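As recorded in Swiss-Prot:
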type    : residues               : note
MUTAGEN : S22 to A               : Loss of constituitive phosphorylation. No effect on RXRA transcriptional activity
MUTAGEN : S44 to A               : No effect on constituitive phosphorylation
MUTAGEN : S48 to A               : No effect on constituitive phosphorylation
MUTAGEN : S54 to A               : No effect on constituitive phosphorylation
MUTAGEN : S61 to A               : No effect on constituitive phosphorylation, decreased stress-induced phosphorylation but no effect on RXRA transcriptional activity. Abolishes stress-induced phosphorylation but no effect on RXRA transcriptional activity; when associated with A-75 and A-87. No effect on RXRA transcriptional activity
MUTAGEN : S75 to A               : No effect on constituitive phosphorylation, decreased stress-induced phosphorylation but no effect on RXRA transcriptional activity. Abolishes stress-induced phosphorylation but no effect on RXRA transcriptional activity; when associated with A-61 and A-87
MUTAGEN : T87 to A               : No effect on constituitive phosphorylation, decreased stress-induced phosphorylation but no effect on RXRA transcriptional activity. Abolishes stress-induced phosphorylation but no effect on RXRA transcriptional activity; when associated with A-61 and A-75. phosphorylation. No effect on RXRA transcriptional activity
BINDING : C176, C182, C192, C195 : Zn(2+) 2 binding site
DOMAIN  : 232-463                : domain 'NR LBD'
MUTAGEN : S265 to A              : No effect on constiuitive phosphorylation but loss of stress-induced phosphorylation. No effect on RXRA transcriptional activity
BINDING : R321, A332             : 9-cis-retinoate binding site
BINDING : R321, A332             : all-trans-retinoate binding site
Amino acid sequence: MDTKHFLPLDFSTQVNSSSLNSPTGRGSMAVPSLHPSLGPGIGSPLGSPGQLHSPISTLSSPINGMGPPFSVISSPMGPHSMSVPTTPTLGFGTGSPQLNSPMNPVSSTEDIKPPLGLNGVLKVPAHPSGNMASFTKHICAICGDRSSGKHYGVYSCEGCKGFFKRTVRKDLTYTCRDNKDCLIDKRQRNRCQYCRYQKCLAMGMKREAVQEERQRGKDRNENEVESTSSANEDMPVEKILEAELAVEPKTETYVEANMGLNPSSPNDPVTNICQAADKQLFTLVEWAKRIPHFSELPLDDQVILLRAGWNELLIASFSHRSIAVKDGILLATGLHVHRNSAHSAGVGAIFDRVLTELVSKMRDMQMDKTELGCLRAIVLFNPDSKGLSNPAEVEALREKVYASLEAYCKHKYPEQPGRFAKLLLRLPALRSIGLKCLEHLFFFKLIGDTPIDTFLMEMLEAPHQAT
């Protein structure tokens, strides 16, 4: 059934208006589909919400599943493996004058020196003993310090690794003041750079490995810059932030007053919340039209998406607006609802969930307006909304928001590699709370105790009639 016929005239007119069409980007970006596990139970709130044993179970549109957003999370700790050879070599065999003790092949790492002239590199036996192989993995083949792993083909410490890398990258040339046979050990490795570098080569460090590493890093950085730039051009976070700022009431219009104490407002906090929601539904349409590419969708699809996500979109807004409020929420009308008022009105449980699962988490991570706008855009572009003419197009727009948000987090908060995932983890709570709020609203509508204005009533009634 065509859901737009259930919208009031104002709603359809606002959605159809072209005066506020958002600027659009061009081109598209394919977001890699990675699927790191975020632990059991994380994805379930965003999957199928299940059957609600309440009157709200008949509301199909607002409670469609969002689909898991985690498929695009690139875990910073993805699977890596390191191949460790079972027969490492020191680079000098038993024929070396430095390893000629019959009692102990390596009596002291300080005795290891490069051979005179360094014209040839002698090899250790092809199959050293197990103890010897284990030992060489834990010491630096150049200076005898603790090895941090295999670098450029040789087990070495961070100091010798860095020295060799700098020498190769800067193409440095050294000279020896003695006879080119200086002792290179942990204490004296910095005394002669020439002999240290020659020993790196003698032990098997490869210059080409440094150059390949540098090229790989350069290619990776160029790809990241290109990817970030492409994502932001397609779904610019600046436009999403502009949409948030355009519809958010100015701070000075807020009135710091409890619901029950404000003589100009009803004593019932539920009534005030419903009235505030009704007013915000008008601005919600204006906000959506400012989100890039939303106005390019078919009009029917725009209506479907707004109907499916209006409750979560409004909850996200007033939750973020309430970050500075203690034990309460701040409505767009400027009214402050304290948790005591909510408990006295019988909605304390859901109110406490808003405070602990949304407001508190947003406050702790200091979620900014751009991040809030991106999360709301993710909610808006819900490809699982019933009745969409082209769900794939909506899903592509959602993935563009994911990409832009991830790029924004990496750029703005480089010291917080897990911030993008932490933001997405607020969506399950938002979905669950949104469903519970719909149950409450539908119950209030049925019993008729709470005045529900026309726009909000239309949102509640239309999906019910369409099912």
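Each Cβ is built from the backbone N, Cα and C atoms, and glycine gets one as well.
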- When you average the Cβ positions of C176, C182, C192, C195 for the Zn(2+) 2 site, which other residues in that chain have a Cβ within 8 Å of that mean position? R177, D178, K180, D181, I184, R191, Q193, Y194, R196, Q198
- Note on the structure: Counting every protein chain shown, other Cβ atoms within 10 Å of the Cβ of C176 (Zn(2+) 2 binding site) number 15
- Cβ-based isolation winner (fewest other Cβ atoms within 10 Å) among the binding-site residues C182, C195: C182
- Mean predicted confidence [pLDDT] for the domain 'NR LBD' (232-463): 83
- In angstrom units, rounded to an integer, how far apart are the Cα atoms of C195 (Zn(2+) 2 binding site) and R321 (9-cis-retinoate binding site)? 64
- What is the nearest of the binding-site residues C176, C182, C192 to A332 (9-cis-retinoate binding site), using the Cα of each? C192
